[in-house]
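Taken from Swiss-Prot as is:
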{"type": "MUTAGEN", "residues": "K68 to G", "note": "Reduced ssDNA binding"}
{"type": "MUTAGEN", "residues": "R75 to G", "note": "Reduced ssDNA binding"}
{"type": "MUTAGEN", "residues": "R86 to G", "note": "Loss of ssDNA binding"}
{"type": "MUTAGEN", "residues": "K101 to G", "note": "Loss of ssDNA binding"}
Amino acid sequence: MPKSKELVSSSSSGSDSDSEVDKKLKRKKQVAPEKPVKKQKTGETSRALSSSKQSSSSRDDNMFQIGKMRYVSVRDFKGKVLIDIREYWMDPEGEMKPGRKGISLNPEQWSQLKEQISDIDDAVRKL
């Protein structure tokens, strides 16, 4: 129904003030919902930035070098603990970035690997 009122009010010259009021009300209605959405987005980005700063410092604490540009790292991903064995590379800015080569183990898989270390060592010695 509001669309028909707009058409009628725009066609008649006597209701110009009514159409201006309608336009102002519509503008206010449109502006009001947008403001909270923008505030939420900026809050989310600031939270993301602060969490990324925290994760980068904790990532350094949980990285153990096992070779040239190869590391074992312990991290939290979507609420799950993962043990990564991964190669890293240096980007042009000098930052270390994770490479494609690597594997992520959950704690159960990590325990199974640790239990089989002696068997793996024996197999390496035989070769």
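Note: Cβ is positioned from N, Cα and C throughout, glycine not excepted.
The noted changes are left out; the structure has the residues it started with.
Inclusion criterion for the mutagenesis positions K68, R75, R86: a C-alpha placed within 10 angstroms of the C-alpha of K101 (mutagenesis position); this criterion is met by R86.
A distance of 20 Å separates the Cα atom of R75 (mutagenesis position) from that of K68 (mutagenesis position).
Here the CA atom of K68 (mutagenesis position) lies 11 Å from the CA atom of R86 (mutagenesis position).
The number of other CB atoms found within 10 A of the CB of R86 (mutagenesis position), across every protein chain shown, is 17. DSSP classifies K68 (mutagenesis position) as coil under the three-state reduction. Under a cutoff of 8 A between CB atoms, and with a sequence separation of 6+ in the same chain, K68 (mutagenesis position) has no neighbours. Taking each Cβ in turn and tallying the other Cβ atoms within 10 Å, the top scorer among the mutagenesis positions R75, K101 is R75.
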